[in-house]
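S.K.: Got a structure for you, written out below as structure tokens; questions coming shortly.
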Amino acid sequence: MAFSKLLEQAGGVGLFQTLQVLTFILPCLMIPSQMLLENFSAAIPGHRCWTHMLDNGSAVSTNMTPKALLTISIPPGPNQGPHQCRRFRQPQWQLLDPNATATSWSEADTEPCVDGWVYDRSVFTSTIVAKWDLVCSSQGLKPLSQSIFMSGILVGSFIWGLLSYRFGRKPMLSWCCLQLAVAGTSTIFAPTFVIYCGLRFVAAFGMAGIFLSSLTLMVEWTTTSRRAVTMTVVGCAFSAGQAALGGLAFALRDWRTLQLAASVPFFAISLISWWLPESARWLIIKGKPDQALQELRKVARINGHKEAKNLTIEVLMSSVKEEVASAKEPRSVLDLFCVPVLRWRSCAMLVVNFSLLISYYGLVFDLQSLGRDIFLLQALFGAVDFLGRATTALLLSFLGRRTIQAGSQAMAGLAILANMLVPQDLQTLRVVFAVLGKGCFGISLTCLTIYKAELFPTPVRMTADGILHTVGRLGAMMGPLILMSRQALPLLPPLLYGVISIASSLVVLFFLPETQGLPLPDTIQDLESQKSTAAQGNRQEAVTVESTSL
């Protein structure tokens, strides 16, 4: 716990922490545009088969209306509109008869869209669906693109967690911003869908490093009393980015322009990130006290605290001798499951991360199916997410981490299950429940960011965060895939999302400790001390209750 006292000597909360938060707000505003980009860049426009009589101008009869030509060229689809995936082999002139019925033609009279499709460009001038014809028999390639993107975050979460502990938080953050910028910009030049997916994977790989490095740097430079507020502010920036995406996509209807707008800012963010100091906690753990002292003095100078000039290497080493000793002990992924005090919380957090992201991404990637203006709906989702996260700091001050985490996940699950009972024609009420669930997920994700950092000590914090992100991204990959079962079992996806969310809230209640008001643990011994203190407190409370009753 000694580093917490050293951080207080460097000012605790001041100008540096404010500038740091403002710096991290920039990527948090832009990351949602990358993650949720395909709600718009891969939106499915209205489409039908290309036909000679309708779309070959020289073959169109001048005495027939476009509606009549459509009637004899395209069969009706399931929703009574023009079929999106089939056309008549030959013009069905008999359908012009007002008395014609569905029996006037048969399936044998139709064929697939062998000459391609005609797309409605009234909403989007261009999408990747229209560019590579990801419709009809190829419609499964659209969710594949999102799954590949999520797999990039999955792999990156594991790799960057290990690399950040080995090489430091700061260089990984700058590199990942540059990687995302280059890969994201390059996608507009992709000649094939395969190359596009590969570049999206590389961009997502870098995004995972931005998540891990930025959040860890922020947590490790923030005092215990301000940690919840700081993380909530950053979470609100993420929500604002979601809302802004709706406006950005409304203004930029071409997928290439939208992709550039979401990628180019990361070039600037990569340069800006170099002013940030390296984590002094990490430098201490890695046996680099001289550099740690320099960073602490730098922060103190920015905060205007002259007392830190008296901080010497001897005082630093004396204060953090437990951390230095801990750094000499070999740590690996196995420590999360072999060390008794870490085992239960590691397993429980794996379950919580996995289940939370299954339900969350199943909801946010299903935007177009709500049947409303997706630009407005995206902005609405971001706004309610902002409100949910903004209230998190206040809620955490009174109710604690465990209560908020469990309660918000349970409420989100109940909102999803309630939506199952609402008829399809009551779209407004369905949107209300969806927005309520999104807001609860916003609270849950903000709380989880703080909670998991407080559950693990410094030597394994990045490794744990990397593993949790990896498992969470497995859930994120599963969320959209579950939606594919809707064609056979329409109620299965929301049922799974709701039940999984409620079940994970019970895991939080029964298997995770409360960390409210506790200093950030620097060693495994700190966790043991917290556990012993909590046990003594429980025994004392039991004695007090018994004495009162007597």
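Placement of Cβ uses the backbone N, Cα and C atoms for every residue, glycine included.
Grabbed the feature section from Swiss-Prot, which reads as follows:
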- Asn39 to Gln: No visible effect on N-glycosylation. Loss of N-glycosylation and of cell surface location; when associated with Q-56; Q-63 and Q-99 (MUTAGEN)
- His47 to Ala: Reduced cell surface expression and estrone 3-sulfate transport. Reduced cell surface expression and estrone 3-sulfate transport; when associated with A-52; A-83; A-305 and A-469 (MUTAGEN)
- His52 to Ala: Slightly reduced estrone 3-sulfate transport. Reduced cell surface expression and estrone 3-sulfate transport; when associated with A-47; A-83; A-305 and A-469 (MUTAGEN)
- Asn56 to Gln: No visible effect on N-glycosylation. Loss of N-glycosylation and of cell surface expression; when associated with Q-39; Q-63 and Q-99 (MUTAGEN)
- Asn63 to Gln: No visible effect on N-glycosylation. Loss of N-glycosylation and of cell surface expression; when associated with Q-39; Q-56 and Q-99 (MUTAGEN)
- His83 to Ala: Reduced cell surface expression and estrone 3-sulfate transport; when associated with A-47; A-52; A-305 and A-469 (MUTAGEN)
- Asn99 to Gln: No visible effect on N-glycosylation. Loss of N-glycosylation and of cell surface expression; when associated with Q-39; Q-56 and Q-63 (MUTAGEN)
- His305 to Ala: Reduced cell surface expression and estrone 3-sulfate transport; when associated with A-47; A-52; A-83 and A-469 (MUTAGEN)
- Gly400 to Leu, Ser or Val: Strongly reduced cell surface expression and estrone 3-sulfate transport (MUTAGEN)
- His469 to Ala: Slightly reduced estrone 3-sulfate transport. Reduced cell surface expression and estrone 3-sulfate transport; when associated with A-47; A-52; A-83 and A-305 (MUTAGEN)
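Tell me about the surroundings of these features in the structure.
M.R.: Counted within 10 Å of its Cβ, the other Cβ atoms near Asn39 (mutagenesis position) come to 22, all protein chains included.
Secondary structure at His47 (mutagenesis position), as computed by DSSP, is strand.
Around His52 (mutagenesis position), a 10 Å sphere centred on its CB holds 13 further CB atoms from the protein chains shown. The secondary structure of His52 (mutagenesis position), as reduced to three states from DSSP, is helical.
The number of other CB atoms found within 10 A of the CB of Asn56 (mutagenesis position), across every protein chain shown, is 11.
Classification of His83 (mutagenesis position) by DSSP places it in coil, neither helical nor stranded. Long-range Cβ neighbours of His83 (mutagenesis position) (same chain, at least 6 residues apart, Cβ-Cβ under 8 Å): Arg48, Cys49, Ile74, Pro75, Pro76, Gly77, Thr110.
Under the DSSP three-state reduction, Gly400 (mutagenesis position) is assigned to coil, being neither helix nor strand. Shown in sequence order, Glu514, Gln516 are the residues of the chain, 6+ apart in sequence, with a C-beta less than 8 angstroms from the C-beta of Gly400 (mutagenesis position).
With a cut-off of 8 Å between CB atoms and residues at least 6 apart in sequence, the same chain places Ile153, Leu154, Ser157, Phe158, Gly161, Ala208, Phe211, Leu212, Asn353 near His469 (mutagenesis position), listed in sequence order.
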S.K.: Ten-angstrom check, please: count other Cβ atoms within 10 Å of the Cβ of His47 (mutagenesis position), all chains counted.
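M.R.: Around His47 (mutagenesis position), other Cβ atoms within 10 Å: 20.
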S.K.: For Asn56 (mutagenesis position) and His47 (mutagenesis position), determine the Cα separation and express it in whole Å.
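M.R.: Their Cα atoms are separated by 17 Å.
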